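**Q** This structure is in structure tokens; I'll ask about it shortly.
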Amino acid sequence: MPRKANLLKSLARGRVRTSFNKYNLFNLYKKGGVDLKSKSLYQQKWTAKQETRAYHGEHLTEKRWQTVFKPKLDSVAQLDASLRGGEIKETPFLLQTFAVLEKRLDFALFRAMFASSVRQARQFILHGNVRVNGVKIKHPSYTLKPGDMFSVKPDKVLEALGAKKPSFQEALKIDKTQIVLWNKYVKEAKTEPKEVWEKKLENFEKMSDSNPKKLQFQEFLRQYNKNLESQQYNALKGCTQEGILRKLLNVEKEIGKSNNEPLSIDELKQGLPEIQDSQLLESLNNAYQEFFKSGEIRREIISKCQPDELISLATEMMNPNETTKKELSDGAKSALRSGKRIIAESVKLWTKNITDHFKTRMSDISDGSLTFDPKWAKNLKYHDPIKLSELEGDEPKARKLINLPWQKNYVYGRQDPKKPFFTPWKPRPFLSPFAILPHHLEISFKTCHAVYLRDPVARPGQSEVISPFDVPVHERAYMYYLRNGK
């Protein structure tokens, strides 16, 4: 039987445990070096034994630990001459004092970050959620051998490393606050869109490169640039002589009047709002006027044409057949030639215009810059406020009412109410200080499998046994257990 879990998280005692708990992190943070001065040798050994055993196998009774303790400590010897003649760091043999515990299945689960503590790993094993080499094992003390593969049910790993699932009442209160803040943000964005835009970019720029929000923003910028490149490709693909003439014919169809007067340059600008370059607009107007003089732009025909028919008509005007050429007068032929020449020049201008337009809109992922869009705030919508008294105890109704941009049709942290952890999943807070992967395990977090490669050993300058204590403390603890506590 394991020890009872009494005062494991006590801030007064300040013991460091094998746990990802936030109180344990605080104890680790405030923990100074173990004071071994002004103590007798036995007091030093006793203090070291207390501190190290609080971390290494605190759930094991002292009698059980002394049964498995091995005085022989494992290390490796350098067989080649690579270290000869240079400064060789001392091998910390005494950090191997508790290496025998690393072979246990419950410790291996914790070291592989499949459980948030050794006690939780023990619980997973006893409940039949762990397999070794495909066989269900229910013994936490099972000794792993080199080459053994162990696995845990993925849902259990998500529960162990995930954030706490809020209750329905807690989630509703958070959602109410989120809606108030969102409506405040929308109001500010609609009032001062440029200031809010620049403020958002500044916030992303100040974030560290490893911040998930910044990584998500950078991924958005990559997708944004990819979409712009696709739009640019399609725009350049349609930037041909026939394509430009089809656009002019389409403007004639939409804006053309019943009289025989050609469109003015202002009307042409109205029909082609994407053209901002005055030189290009003037060139297109000249081409249009020449084609209008040729008599090939007949409004009574164009007004009845479908989009596909406009493409065919533009192709015929650019490349008239022999029959059509014979029917044209010399003046019409001259006007067509002049129009085609101007259209050819316009293709170059339009291509440059498109390239420059998309180049200015492209974002720079390295510095997180994004061209301001004056219309961005128009798409933001206010969220209807919710009343907690009306939704209390009625989660399905609450799920339908929540419609925030980042949270649609579910209550905060309860996207899947059946799961025992926060959904959509996110890691528990203060996890990164404990994210230390050992050398003797090969881990796959995608499948929640790990391979026990070999027993942990000591090398020059390092030990593969993870411990918050230094060599002098382990030395006294080893001395204590070497004589069975005498």
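Cβ atoms here come from the backbone N, Cα and C positions, even for glycine.
Relevant sequence annotations retrieved from Swiss-Prot are reproduced here:
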type    : residues  : note
MUTAGEN : S82 to L  : In NAM9-1; suppressor for ocher mutations in mitochondrial DNA, possibly through decreasing the fidelity of translation
DOMAIN  : 103-172   : domain 'S4 RNA-binding'
MUTAGEN : L109 to F : In MNA6-3; causes temperature-dependent loss of the 15S rRNA
MUTAGEN : R111 to K : In MNA6-1; causes temperature-dependent loss of the 15S rRNA
MUTAGEN : P424 to L : In MNA6-4; causes temperature-dependent loss of the 15S rRNA
MUTAGEN : P438 to L : In MNA6-2; causes temperature-dependent loss of the 15S rRNA
**Q** Comparing the mutagenesis positions P424, P438, which residue's C-beta has the most other C-beta atoms within 10 angstroms in this structure?
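**A** Counting Cβ neighbours within 10 Å, the top one is P438.
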**Q** What is the total of other Cβ atoms whose distance to the Cβ of L109 (mutagenesis position) is within 10 Å?
**A** 28
**Q** What is the interatomic distance between the Cα atoms of P424 (mutagenesis position) and P438 (mutagenesis position), given in whole Å?
**A** 29
**Q** Please report how many Å separate the Cα atom of R111 (mutagenesis position) from that of P438 (mutagenesis position), as a whole number.
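**A** Distance (Cα to Cα, whole Å): 7 Å.
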**Q** Provide the three-state DSSP residue tally for the domain 'S4 RNA-binding' (103-172): helix first, then strand, then coil.
**A** 30 helix, 15 strand, 25 coil
**Q** Indicate whether P424 (mutagenesis position) is helix, strand or coil by DSSP.
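**A** Reduced to three states, the DSSP call for P424 (mutagenesis position) is coil.
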**Q** Just to verify a number: CA distance, L109 (mutagenesis position) to P438 (mutagenesis position), in angstrom, no decimals.
**A** 11
